[in-house]
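**Student:** Pasting in a structure now, in C-alpha cells, and then I'll have a few things to ask.
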Amino acid sequence: MKYVGSIDQGTTSTRFIIFDERQRPVSVHQVPHTQHTPHPGWLEHDPMEIFRSACKCMSVAIAKLRQKDASFRKIEAIGITNQRETTVAWDRVTKEPLCYAPVWNDLRTYDITKKVTAELGGGDSMFASKITGLPVSTYFAAFKMRWMLENVPAVADACRRGTLCFGTIDTWLMYKLSGGKAFVTDVTNASRTFLMDLRTRKWSPELCEKLKIPMETLPEIRSNSELFGYVETDECGVAAALNERTPIMGSIGDQQSALFGNMCFEKGEAKNTYGTGCFLLMNVGEEARFSKHGLLSTVGFQVGRDGPCYYALEGAIACAGATVEWMRRNMNLFSHITECEKLARSVPGTQGIVFVPAFSGLLAPYWDPSARGTIVGMTLKTTRAHVIRAALQAIALQLNDVVGSMKRDAGLNLSSLRVDGGLSKNGLLMEIQASLLGVDILVPSMHETTALGAALCAGLAAGVWTSLEEVKAVSRRENSWKTVSPSGSAMEREAMIAEWREALKRTKWAKL
C-alpha cells in the first residue's frame, strides 16, 4: 500500500492527514493554534507556532500509522494546502519571522487599500483588476506586505539589507521544512496576492513597482503538482519519523484544493466549502474569466509545469462557521455544535427576522468593508431558535447571491453543487441551500476533500496516480455522495430573498 501525506494548514488549526492509494484517510493528527487579536479588526498568527504545529502533526500522524500498519515504510510524497492570503515576512539569513502574520480576514490594511486605489488612479482600479482578476481589498496578500513594509521596522530593515522574504503560508512551510532551500509558491496561492498576472502566471513587474513590493522578496511560482523541495528539518522529530528524505510534491490553496479534492476537473463543475468562511469555486476552463459581478477571477489548478491551467471564478463569504461559533461562544445560544441544527429545526421559520453576519464586512459579491453584523425584525416573541435558523439562512442566502453572479459571469448554469467543510454536515443548512439554488447538493461520505486535494497533487507528481482519469475512477469506486434535493415553493424562496435584500441595506454601520 502506498501512502501520501497532506498538511492542511487552516485558519484555526493545522492537521496532517495520511491517505492511502484508495484515497482513504488512514491517520490524522490536529493541533490548534492561537488567534491573536491585538486591536479591533486585527487577526494575526505566529508563523513559528504554525510551523511547529505542522511538524508535530506529521510526527504524531506517522507514529499512529506505524502502530496500525506494521508494513508501513514511507510516505511517497507530501502535499500542502493552506489558508490563503495570510502573509508571512521573514529574514532569509536568520530564517526567523519578523512579525506575526496578518490573516486573510484581517482589516488593518484598509487605509493601505485606499492609498493604493489613489496611486493606481482612483475609481475601481480596473487597470490592476484586469491583470490580477481581483479587486483592491484588505483580503489580498500584497496589501499586507505593503502594510508590513510601512509599519514594521524590522521588515523595512530587512528589505533595505536585501534579506527580506515574503510568502503565504505554503511558502513559509516549504521554506522551513526544507531548511531554507525551497523559496517557492504555487499558482493558486500566487494568484491571491494581487501581484500575479493571471494570464502569464508570473509576477507582474508593473504591479510590483506600483505597489512598492520588491520582486526579489517574492518566491518562484510553480504549478500545483511537481517537486518543490524535500523535508530536511528535524523539528519535532519529523526527519526521524519520515525515515528517509521525503519530497514535497504538491502545493495548493485551500479552496482550490477543495475544488480538486471534489473532482471538479471539468468546466462548469463547482464546489462550496462551508468552513470558517464560505467559498464557492466554479471551474471555468482553460481561459480566465474576468468577473463583472463582484467575483474573483483566480487559478483553479495546474497539474505539472507543462500541464494546462484551469481557471475558476470564486465567491468568498467571510463568516459561515465563524457565525455559528459566535453564536455558541459569544452569545451562549447553545453549548455544542450538534445542538445548532436541532434548535433551528424546532421552529418552522425565522418569524420575520433576518440576520446579516457581516462581522468583518461583506465580501463577494458586495465588497462592503463598512457593513457590520445586523439582526432586523426582532420582536418580543423572537427566541434563540429563530436567531439560529436566521443565521443558517444567511449563510445560504449569501451563497445564493454568489451563484447568481457566477451564472452571469461564466454563462453557465449549475446542475448540482458539491460541498464540503464542517457545516456541510448540517442537514438543515443543506436543505435550505438546495431550495434557494434550485439544484441538488452533493455531500461526500469522505469529508476530508480539502486535504485530499493536496494529497492528489502530490500523488500525481509522485506517480501514485497516473492521471486525472485514474483519480476520478478511484474516487467513484471508493467514495459515495449523499444527494439533498430542493423543496419548498418559489414564492417562499422569493420572499426570503426579498427580505434579505432589504436587510442588506441596513448593514452600513462602520465609519471607515
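Backbone N, Cα and C atoms are what each Cβ position is placed from, and that goes for glycine too.
For reference, Swiss-Prot lists these features for the protein:
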- Thr11, Arg84, Tyr139, Asp254: substrate binding site (BINDING)
- Arg15, Thr276, Gly321, Gly422, Leu423, Ser424, Lys425, Asn426: ATP binding site (BINDING)
- Ala141 to Ser: Increased affinity for glycerol and glycerol 3-phosphate (MUTAGEN)
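How about a rundown of where these features are and what they're close to?
**Tutor:** In three-state terms derived from DSSP, Tyr139 (substrate binding site) belongs to neither a helical nor a strand segment and is classed as coil.
Under the DSSP three-state reduction, Arg15 (ATP binding site) is assigned to strand. Sequence-distant neighbours of Arg15 (ATP binding site) (same chain, 6+ apart, CB under 8 A from its CB) are Ile7, Asp8, Gln9, Val28, His29, Gln30, Val31, Cys57, Ala451.
Summarising the environment of Ala141 (mutagenesis position), the number of other Cβ atoms within 10 Å of its Cβ, over all protein chains shown, is 27.
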**Student:** Please report how many Å separate the Cα atom of Asp254 (substrate binding site) from that of Ala141 (mutagenesis position), as a whole number.
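**Tutor:** For Asp254 (substrate binding site) versus Ala141 (mutagenesis position), the Cα atoms are 15 Å apart.
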**Student:** Give the distance between the Cα atoms of Gly422 (ATP binding site) and Tyr139 (substrate binding site), rounded to the nearest whole Å.
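**Tutor:** With distance taken Cα to Cα, Tyr139 (substrate binding site) is 23 Å from Gly422 (ATP binding site).
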**Student:** Quiz question: given the binding-site residues Arg84, Lys425, which has the greatest number of C-beta atoms lying within 10 angstroms of its own C-beta?
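**Tutor:** Per the Cβ count within 10 Å, the most buried is Arg84.
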**Student:** Looking at Cβ-Cβ distances, which residues of the chain lie under 8 angstroms from Ser424 (ATP binding site) while being 6 or more apart from it?
**Tutor:** Tyr274, Met430, Val443, His447
**Student:** Going by DSSP, is Thr276 (ATP binding site) sitting in a helix, a strand, or coil?
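**Tutor:** Coil, per DSSP.
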**Student:** May I ask which of the recorded positions Thr11, Arg84, Tyr139, Ala141 is closest to Thr276 (ATP binding site) if we compare their C-alpha atoms?
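**Tutor:** When the Cα distances are compared, Thr11 comes out closest.
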**Student:** Do you know offhand how many angstrom separate Arg84 (substrate binding site) and Lys425 (ATP binding site) by C-alpha?
**Tutor:** 24
